[in-house]
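**Q** Annotations for this protein, taken from Swiss-Prot, read as follows:
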type: ACT_SITE; residues: Cys145; note: active site, nucleophile
type: ACT_SITE; residues: His220; note: active site, proton donor
type: DOMAIN; residues: 11-333; note: domain 'UCH catalytic'
type: DOMAIN; residues: 432-460; note: domain 'ULD'
type: MUTAGEN; residues: Asn18 to Asp; note: No effect on deubiquitinating and deneddylating activities; when associated with 251-K--M-295 DEL
type: MUTAGEN; residues: Asp38 to Glu; note: No defect in parasite growth in host erythrocytes. Severe loss of deneddylating activity with no effect on deubiquitinating activity; when associated with 251-K--M-295 DEL
type: MUTAGEN; residues: Cys145 to Ser; note: Complete loss of deubiquitinating and deneddylating activities
Amino acid sequence: MARDNENILEEWCLIESNPCIFYDMLKRMGATEISVEDVYSLSYFDDYINNKEIINMNHILGVDTYLGENNKTLDKENNVVDVIELYKNNICMEDKYNKLLKHHSYIYGIIFLFNIGKHYKNNKYIEHNVPDNLFFAKQVIPNACATQAILSIVLNKDIELNDEIKNIKTFSLNFDSSMKGLTLSNCTFLRNIHNSYKPPIYLDKEDVHHDKKKSEDSFHFVSYISFQDKVYLLDGLQSGPVLINADEQNKPNPNNNNNNKDNDNDNNNNNNNNNNNNNNNNNNNNNNNNNNIGMNGKDWIEISREHIKKEIDEICNSQTNNDVRFNIIAVMKDKEYIIQEYINIHRIVKQRVNIKLINLGENIELSDEINEDEFPLLNDIPSIENLPNNVDTLYNIVNKSTLEINYLQSLLHEQKEIKKLWNKELTFKFFNFYPFIMSSLNLMAKHKLLKDAYQKEKLKNATKS
């Protein structure tokens with residue numbers, strides 16, 4: 001949504017912790033396949049922690065039940081779709097897609113907002129070997145933490161971004177964290193995006209309690225990510241990236257010491273098989289696959305969640321801070337994008353089955369045609385030649401694929417409605433209604449309606465009280 005940035009000041013404004021703002025910010029940074037979700041309870045992450053099994057075409061087409069087990073191994077032949085078993089009756093669509101849409105690898109990072117009080121410790125950073133390509137910037141200007149929290153996630157993941165954003169990382173590659181912070185704060189492109197979320201001010205006279213309220217409400221955004229098999233808290237007020245559970249993460253796992261070589265070979269073989277046979281979603285999963293390995297058996301989301309809970313407990317138990325408001329936002333792959341990929345897979349299956357029926361002499365017309373050349377890894381989807389020759393079986397596949405498409409389209413509609421509501425909320429938050437309000441009041445006064453309206457409202461309020 002375009003907004004007026006002509007009078008943007010050099011300072012950075014305060015930003016509300018709101019999914020509609022972060023989603024819009026990501027889109028303007030070029031992260032078109034990324035979205036955010038509000039986390040109302042730490043149990044929200046349970047499904048994502050449990051669903052680590054790599055998704056393959058058998059899961060999407062209802063041949064195998066997706067169990068979500070991290071340690072489940074698949075032989076190469078098991079990845080080949082059994083066309084006779086397409087869309088099994090015993091697999092619940094709702095349960096299937098609830099798991100497939102909450103896959104572990106879809107979460108890129110977690111943003112935590114909290115009120116900084118006297119409890120805040122700015123010495124959490126303990127010196128360690130920080131990876132050279134880990135992007136961390138110190139916050140050198142007030143109120144920039146919201147944008148820095150987003151950048152701390154997207155610049156450390158394989159996410160497509162605008163050239164302006166990618167150039168920031170390239171330009172500041174050899175800078176220390178303070179210089180990286182200066183680079184961010186002096187980037188006009190970023191500052192204009194950030195400051196466009198400043199609500200319009202309708203009255204010049206500030207509230208008499210403004211300064212007091214401002215001093216009391218000091219909130220801060222930080223990010224949690226996994227990077228090279230480690231979990232990091234990226235907080236711009238710290239001296240460096242904080243390694244979470246550093247002692248635990250650096251402990252050697254005795255179960256792995258004896259068989260590292262064999263395990264590595266097995267993992268490589270499994271990875272090669274999976275890479276050849278998984279669909280496009282799996283490729284995206286593997287791009288972020290520093291998620292659950294090398295942390296002494298603990299999952300990075302689980303480690304982050306435990307650390308956030310510990311932070312919340314410390315703040316709640318602190319007698320110096322009476323404001324215990326928090327907010328958690330998960331930055332993840334956009335469900336709308338994932339659902340559309342699944343819809344396209346089922347549309348291709350349906351189209352191929354219909355072509356097979358035509359080849360067998362059935363009098364049907366192709367509808368909902370899809371250009372298969374636009375989609376990668378089509379070899380994972382059963383070819384026309386490999387489909388069964390039984391007409392009844394083929395019609396059954398068509399009917400079930402239609403049900404899958406209809407169900408997914410209902411999920412897609414829900415996601416689109418969420419985005420519409422966010423867009424509407426953004427409009428109301430940042431549209432300047434002042435000229436409209438003043439024009440309305442002037443017209444009411446001109447036609448001698450203002451005084452009567454005022455008296456009616458005054459009488460109404462007096463009656464209520």
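The backbone N, Cα and C atoms fix where each Cβ goes, and this holds for glycine too.
Provide an account of the burial state, proximal residues and distances for the features listed.
**A** The C-beta environment of Cys145 (mutagenesis position), restricted to residues of the same chain at least 6 apart in sequence and closer than 8 Å, consists of Gln139, His220, Phe221, Val222, Gly236, Leu237.
According to DSSP, His220 (active site, proton donor) sits within a strand segment.
A coil conformation is recorded for Asn18 (mutagenesis position) in the three-state DSSP classification, outside any helix or strand. Residues within less than 8 Å, Cβ to Cβ, of Asn18 (mutagenesis position) and separated from it by at least 6 positions along the same chain comprise Glu425.
The Cβ of Asp38 (mutagenesis position) lies under 8 Å from the Cβ of Pro19, Asn327, Ile328, Ile329, each of these being in the same chain and 6 or more residues away along the sequence.
Secondary structure at Cys145 (mutagenesis position), taken from DSSP and collapsed to helix, strand or coil, is helix.
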**Q** State the count of C-beta atoms found within 10 angstroms of the C-beta of His220 (active site, proton donor), not counting that atom itself.
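**A** I count 18 other Cβ atoms within 10 Å of it.
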**Q** What is the average pLDDT across the domain 'ULD' (432-460)?
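**A** On average, pLDDT over the domain 'ULD' (432-460) sits at 81.
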**Q** State the three-class DSSP label for Asp38 (mutagenesis position), counting H, G and I as helix, E and B as strand, and everything else as coil.
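**A** SS state of Asp38 (mutagenesis position) = strand.
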**Q** Could you count the residues of the domain 'ULD' (432-460) that DSSP puts in helix, in strand and in coil?
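**A** Summed by class, the stretch gives 24 helix, 0 strand, 5 coil.
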